[in-house]
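Taken verbatim from Swiss-Prot:
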VARIANT   VAL60 to Met  In strain: Isolate A-0V-2-A and Isolate A-0V-3-A
BINDING   HIS83, HIS182  heme b b562 binding site
BINDING   HIS97, HIS196  heme b b566 binding site
VARIANT   VAL98 to Met  In strain: Isolate A-0V-3-A
VARIANT   TYR109 to His  In strain: Isolate A-0V-2-A
BINDING   HIS201  ubiquinone binding site
Amino acid sequence: MTNIRKTHPLMKIVNSSFIDLPAPSNISSWWNFGSLLGICLITQILTGLFLAMHYTSDTVTAFSSVTHICRDVNYGWLIRYLHANGASMFFICLFLHVGRGLYYGSYMYLETWNIGVLLLFAVMATAFMGYVLPWGQMSFWGATVITNLLSAIPYIGTNLVEWIWGGFSVDKATLTRFFAFHFILPFIVAALAGVHLLFLHETGSNNPSGLNSDTDKIPFHPYYTIKDILGALIMISMLSSLVLFSPDMLGDPDNYTPANPLNTPPHIKPEWYFLFAYAILRSIPNKLGGVLALVLSILILMIIPLLHTAKQRSMMFRPMSQCLFWILVADLLTLTWIGGQPVEYPFVVIGQLASVIYFLIILFIMPITSMIENQLLKW
């Protein structure tokens with residue numbers, strides 16, 4: 001008799017995705033981040049749901065309701081900090097996941113890659129709107145500054161900004177709609193993640209060598225289920241340590257001051273995971289130019305498959321490309337640091353240099369280096 005997991009309509013889907021899925025035998029721990037992102041998303045949805053039970057999206061009571069959650073709700077402080085630091089964990093996993101894709105040439109699976117970039121945009125939008133909800137100083141001014149960027153769009157800009165605000169400034173209407181969007185977007189992210197997996201399972205996973213692995217496949221369960229569980233335990237222990245020992249390490253002290261439209265904080269900056277893009281935005285003196293650079297800094301991921309000139313898929317056997325990849329990582333870390341610094345010399349110049357290097361490496365240096373490597377390997 002055939003096993004129920006292979007015949008039952010619902011079990012069949014689970015079976016072909018997580019149990020009998022043929023996986024390459026040599027995928028390393030860099031392939032763990034997909035499952036870790038799934039765990040992050042589930043954690044965020046659950047903690048967010050419990051927070052939403054006690055939160056009020058009104059300018060008068062929003063800040064107080066978050067304080068109430070931390071002080072009066074059973075384990076409210078734990079739920080709130082799990083949610084806030086869970087977002088940081090989410091982005092750490094996201095950046096590592098994208099970095100893995102770039103290093104090993106996983107972007108050659110076009111549909112999977114492009115949906116992944118859409119997912120990145122959706123998660124960034126969700127995180128931005130979530131940061132506005134506690135209605136602290138940085139929430140209010142962050143929302144004001146970032147939404148105001150849309151006014152750089154010619155002709156319709158100002159109308160668009162006021163339409164998003166629901167008035168002539170960031171106020172009650174803005175907070176209410178941001179809460180609504182922040183609630184719905186994670187479910188859209190979950191649906192997109194399902195499509196992401198669907199397309200991935202059409203082709204099967206890539207592997208570190210970048211070579212076809214059809215001749216050497218192993219079942220996902222038990223080999224990679226146990227490996228994913230280990231990864232999950234490590235991530236959960238890291239998140240728990242962060243939440244229980246230094247929950248405010250990644251936050252901004254300004255956000256413990258209630259929002260005040262009459263008092264601008266000295267340094268307006270987003271959460272750490274947006275600082276690299278914020279630094280690129282600030283490095284261009286023109287408003288529209290800065291906004292375009294900001295959007296392109298992420299959108300550029302979509303054209304990476306078109307810039308692949310190497311005859312090999314992975315960077316595993318391409319030392320020159322490897323060096324460039326790590327220079328790009330260092331450049332992004334530099335941008336992240338600059339994004340958190342005040343707008344003054346020498347930070348402005350460093351930011352401009354790092355921004356130029358970021359686009360140069362991706363658009364020109366990487367493809368040219370790959371072509372040189374082809375010549376050196378006589379391919």
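Just so you know, glycine gets a Cβ as well, placed from its N, Cα and C.
In this structure the C-alpha atoms belonging to VAL60 (variant position) and HIS182 (heme b b562 binding site) are separated by 19 Å. When the binding-site residues HIS83, HIS97, HIS182, HIS201 are compared by Cα distance to TYR109 (variant position), the shortest distance belongs to HIS201. Annotation for VAL98 (variant position): spatial neighbours GLY116, LEU120, LEU301, criterion Cβ-Cβ under 8 Å with sequence separation of six or more. Every protein chain considered, the tally of other Cβ atoms within 10 Å of the Cβ of HIS182 (heme b b562 binding site) stands at 21. When the binding-site residues HIS83, HIS182, HIS201 are compared by Cα distance to HIS97 (heme b b566 binding site), the shortest distance belongs to HIS201. Same-chain residues at least 6 positions away in sequence with a Cβ under 8 Å from that of HIS83 (heme b b562 binding site) are, in sequence order, GLN44, THR47, GLY48, LEU51. Spacing of the residue listed as 'ubiquinone binding site' relative to HIS182 (heme b b562 binding site) is 29 Å (Cα to Cα, whole number). Annotated pair HIS196 (heme b b566 binding site) and HIS182 (heme b b562 binding site), C-alpha to C-alpha distance, rounded: 21 Å.
Packing around HIS201 (ubiquinone binding site) is summarised by its Cβ count: 14 other Cβ atoms lie within 10 angstroms of its Cβ, all protein chains included.
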